[in-house]
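**Student:** Got a structure for you, written out below as structure tokens; questions coming shortly.
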Amino acid sequence: MTEMSEKENEPDDAATHSPPGTVSALQETKLQRFKRSLSLKTILRSKSLENFFLRSGSELKCPTEVLLTPPTPLPPPSPPPTASDRGLATPSPSPCPVPRPLAALKPVRLHSFQEHVFKRASPCELCHQLIVGNSKQGLRCKMCKVSVHLWCSEEISHQQCPGKTSTSFRRNFSSPLLVHEPPPVCATSKESPPTGDSGKVDPVYETLRYGTSLALMNRSSFSSTSESPTRSLSERDELTEDGEGSIRSSEEGPGDSASPVFTAPAESEGPGPEEKSPGQQLPKATLRKDVGPMYSYVALYKFLPQENNDLALQPGDRIMLVDDSNEDWWKGKIGDRVGFFPANFVQRVRPGENVWRCCQPFSGNKEQGYMSLKENQICVGVGRSKDADGFIRVSSGKKRGLVPVDALTEI
């Protein structure tokens, strides 16, 4: 500062002794120095602290350098970028994240209802009431199979349709997961349940697995017998269950022998139970307990497999039942083949019954107790004793009646 004051005083002294022509030049130099100092103060005060430190080191100069160097004109403010310059990428000290374009929204899939005649009792999705009637009962969605009344379709038609569910899961449910395992406990189950996109367990799967496990537990603990859905109500009233778990027809006499051909493969080699002594009947009861609730069925119709895990059926095939936890699709075994088949395609063959094939068509009067049969139709004889007039009582599916013995051939 002393140097600056001395330098500023020197022109004053010189101005007193200098001629008038040089006075104006000295005043200009003083004015330039004054403007130079003011420009530095203006820069330091006007610039904010953030902008001041963002400037490069080459642009910053010490105050002594600013005072000692000749004045430099201030750079003009940068003009706004033109349209041609906007296309060029200019680096910025703090770049802002460029927003990504939004993904195209998928169209919402709505229900596609069509008229449907419901053969079974189906509740409405909206009012939860049963859909009843003979014709034009209600509507059902093509994709998700949701059932609604005609008057309830307007409110639910605007809702989103979840789409078609997996065919194998809907048909077979969770039966394949529980076949070769003991009855599982739902709380300690180690199965890997199917999870959705959000990682949550499917509630339908949990409900089905819980019901299946309860059915297996009840069957193993109480030895409950499984019956074919094709049996009529009157036929169930005539059947009684003995202590060993086998079922006999009440129409048979107490002296009639029950042939164990269709109960288990190991029992077909031995004679009837009436020929055995009481001491020899103990192994049979043990064998019956080991086999469990596996019964013999006969195929009534031909079934072609629709999936890899289906079991092909031919009329007259003998099937050993493995799992009947599902109402519509059962799991059975024919020789070395194991798979699923429709439950209404087979009929239960109980001890004492024979399987017959119709060798010639027969037309009978239903009101008189006769049953009509087509050629090669499979039926099961209810009793072993033939009627006096040459007729035998048989059943095929839900039909039941008398058929002449000449029209049947035992399989």
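Cβ coordinates come from backbone N, Cα and C, glycine included.
Reproduced below are the annotations present in Swiss-Prot:
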type	residues	note
DOMAIN	292-351	domain 'SH3 1'
MUTAGEN	Gln306 to Leu	Mildly decreased affinity for CACNA1S
MUTAGEN	Trp329 to Ser	Loss of interaction with CACNA1S
MUTAGEN	Gln347 to Ile	No effect on the structure of the two SH3 domains
DOMAIN	354-411	domain 'SH3 2'
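Give me the local environment of each listed feature.
**Tutor:** Regional average pLDDT for the domain 'SH3 1' (292-351) in the model is 86.
Proximity of Gln306 (mutagenesis position) to non-local residues of its own chain (separation of 6 or more, Cβ distance below 8 Å) is seen for none.
In this structure, Trp329 (mutagenesis position) is part of a beta strand by DSSP.
For Gln347 (mutagenesis position), other Cβ atoms within 10 Å of its Cβ number 24.
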**Student:** I'd like the number of other C-beta atoms within 10 A of the C-beta of Trp329 (mutagenesis position), please.
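**Tutor:** Within a 10 Å radius of the Cβ of Trp329 (mutagenesis position) lie 19 other Cβ atoms.
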**Student:** Can you see whether DSSP assigns Gln347 (mutagenesis position) to helix, strand or coil?
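**Tutor:** Its secondary structure by DSSP: strand.
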**Student:** When the domain 'SH3 2' (354-411) is classified with DSSP, how many of its residues are helical, how many are strand and how many are coil?
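**Tutor:** Taking the domain 'SH3 2' (354-411) as a whole: 3 helix, 27 strand, 28 coil.
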**Student:** If I take the alpha carbons of Trp329 (mutagenesis position) and Gln347 (mutagenesis position), what is the distance between them in whole Å?
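**Tutor:** On Cα coordinates alone, these residues lie 14 Å apart.
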